[in-house]
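Q: Take a look at the following structure, please.
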Amino acid sequence: MLEKVETFDMNRVIDEFDEMTRNAHQVQKQTLKEILLKNQSAIYLQNCGLNGNATDPEEAFKSMVPLVTDVELEPYIKRMVDGDTSPILTGHPVPAISLSSGTSQGRPKFIPFTDELMENTLQLFRTAFAFRNRDFPIDDNGKALQFIFSSKQYISTGGVPVGTATTNVYRNPNFKAGMKSITSPSCSPDEVIFSPDVHQALYCHLLSGILFRDQVQYVFAVFAHGLVHAFRTFEQVWEEIVTDIKDGVLSNRITVPSVRTAMSKLLTPNPELAETIRTKCMSLSNWYGLIPALFPNAKYVYGIMTGSMEPYVPKLRHYAGDLPLVSHDYGSSEGWIAANVTPRLSPEEATFAVIPNLGYFEFLPVSETGEGEEKPVGLTQVKIGEEYEVVITNYAGLYRYRLGDVVKVIGFYNNTPQLKFICRRNLILSINIDKNTERDLQLSVESAAKRLSEEKIEVIDFSSYIDVSTDPGHYAIFWEISGETNEDVLQDCCNCLDRAFIDAGYVSSRKCKTIGALELRVVAKGTFRKIQEHFLGLGSSAGQFKMPRCVKPSNAKVLQILCENVVSSYFSTAF
């Protein structure tokens, strides 16, 4: 998504955003009014008692339409997937259905995808780019190294196209037209982006980037995991890539005919470039600064680096060297929410300003005790320093939909809140009175990984599970690590993991033995890649994949993969 600066009025886009955010309250009321007008014939809204005649549509909406999750909407969306063209959630048939990654619950969710969501995507890309390009100007004639993988759509039994959200965006006929004035070419041919084989596509993305190395302005993947995975793969295949460049002949590993044809057109024998890449790679110390070494004119590295992606940031920073890491914007399969308008902030500090016309937003206060539930507040009513669950209403038939994301209000951009992603609300480790979030798990792993780093070893990936097969139940943490070390070190890591969970309920439960000793389970190399392959087989896009941090019992296949690949385990002696 590299944009051509000469045809893009950066200042106008920023001015429009400033105007909209100054009037955030009015924009929210108008957005809800338009959503309800557009979908007034929807059966769901009529069942709630909305008939379009309310004198105050906003108050009527909030009093008559309940807060829901995907569970309540699933029967309605299933009818749409099955081909029911009546106005179920929207006033008109939806052109496609999106699949979520499915990593949280072990199964993908179906989510309506409409032309309005496509327009929202284009608006957010324009807004975010304006602020990004103001801080990190790019060359008009540059290219982007984008690790994009657009999986296939399939047609449901009811005749509706179904694909991941990213696939629905990239395959939408309006995408290229809408991005034309703000897009410079990707290094990779379309045949690579739409390849049915993600492994071959990744190899070709890397090769394409190096062929155009001097033109690359930034490096992008939707998620930080995708960037780290790409350059870990490069460590393994770089010599093969160098040979391809030297001889001008594509590796035999590329067997998809369309991909092979497209890539072969880019390749001619280039011994000089091959030797340059070989020299660069051989001169690096443990691959530090790999990205700027390969792409000397790159301005930054770009992708989602918050939330469940935060554990990958240290490794990504290692590859990026001195290049800035810029956090991608805030959204989900259900729709976009906010843009990064402060791109110079590090991923750890990144905040996102809500774009008031992307949907109607409410925020459900998160109770520290978890007892009772307060009423949601509006976009401009949130308070700095408080945490909320995001509730979204959009044009695609989601009404007062609890997103499950917990965010913290860091400040305001004019009158729209700037949010920091905290965690997924339902990803909580809990056995007794303990409550540990995804963020708590990340902090625990980061703390224990410091002991491992003393041995020049790193945590490649991790997940967790509540093991209640023992009495009392206990936390099981799965680690895949980059090398071998002695048992004493791993025992230290296990104890450190246990001590790092500082939730009062957990500590007291451990001390009185109502929660058992934490277990560290080390798995074989490649285990987490097997998990990714599992989700790709379910229809997830490689670019959309997120590793499940807390494996639920319903996620039986993932748990099976983890347990079958355990090579050693350790029980904490910290308490």
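In case you wondered, yes, glycine gets a Cβ from its N, Cα and C as well.
From Swiss-Prot, for reference:
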BINDING   S98, M118, T121, G163, N168, G331, S332, S333, E334, G335, W336, K557  ATP binding site
BINDING   S101, H328, D329, Y330, G331  jasmonate binding site
BINDING   T166, T167, N168, V169, Y170, K530, I531, Q532, E533, H534  L-alpha-amino acid binding site
MUTAGEN   S101 to F  In jar1-1; insensitivity to jasmonate, Strongly reduced adenylation activity
MUTAGEN   G303 to R  In jar1-5; insensitivity to jasmonate
MUTAGEN   E334 to K  In jar1-3; insensitivity to jasmonate
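Burial and contacts for the listed features, if you can.
A: Counting only same-chain residues six or more apart in sequence, the Cβ atoms lying under 8 angstroms from the Cβ of W336 (ATP binding site) belong to L117, N120, T121, L124, D329, Y330, I355, L358.
In the three-state DSSP scheme, N168 (ATP binding site) is classed as helix. Annotation for N168 (ATP binding site): spatial neighbours A96, S98, F113, Q153, P161, criterion Cβ-Cβ under 8 Å with sequence separation of six or more.
DSSP gives G303 (mutagenesis position) a strand state.
Taken residue by residue with DSSP, E334 (mutagenesis position) is part of neither helix nor strand, so it is coil.
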Q: How far is it from E533 (L-alpha-amino acid binding site) to G303 (mutagenesis position), counting Cα to Cα, in Å?
A: 21
Q: Considering only the recorded positions T166, Y170, G303, I531, which residue has the minimal Cα-Cα separation from S332 (ATP binding site)?
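A: Ranked by Cα distance from S332 (ATP binding site), first place goes to T166.
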Q: List, in sequence order, the same-chain residues at least six positions removed whose CB sits under 8 Å from that of Y170 (L-alpha-amino acid binding site)?
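A: Within the chain, Y170 (L-alpha-amino acid binding site) has Cβ neighbours under 8 Å at I148, S150, I193.
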Q: When you measure from the Cβ of Y330 (jasmonate binding site), how many other Cβ atoms are you left with inside 10 Å?
A: 26
Q: If you measure G331 (jasmonate binding site) to T166 (L-alpha-amino acid binding site) at Cα, how many Å is it?
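A: Roughly 12 Å, rounded to the nearest whole number.
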Q: For the binding-site residues listed here (S98, T121, T166, S332), which one has the lowest count of neighbouring CB atoms within 10 Å of its own CB?
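A: If we count Cβ atoms within 10 Å for the binding-site residues S98, T121, T166, S332, the smallest count is at S332.
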Q: Could you measure between G303 (mutagenesis position) and I531 (L-alpha-amino acid binding site) for me? Cα positions, answer in whole angstrom.
A: 22
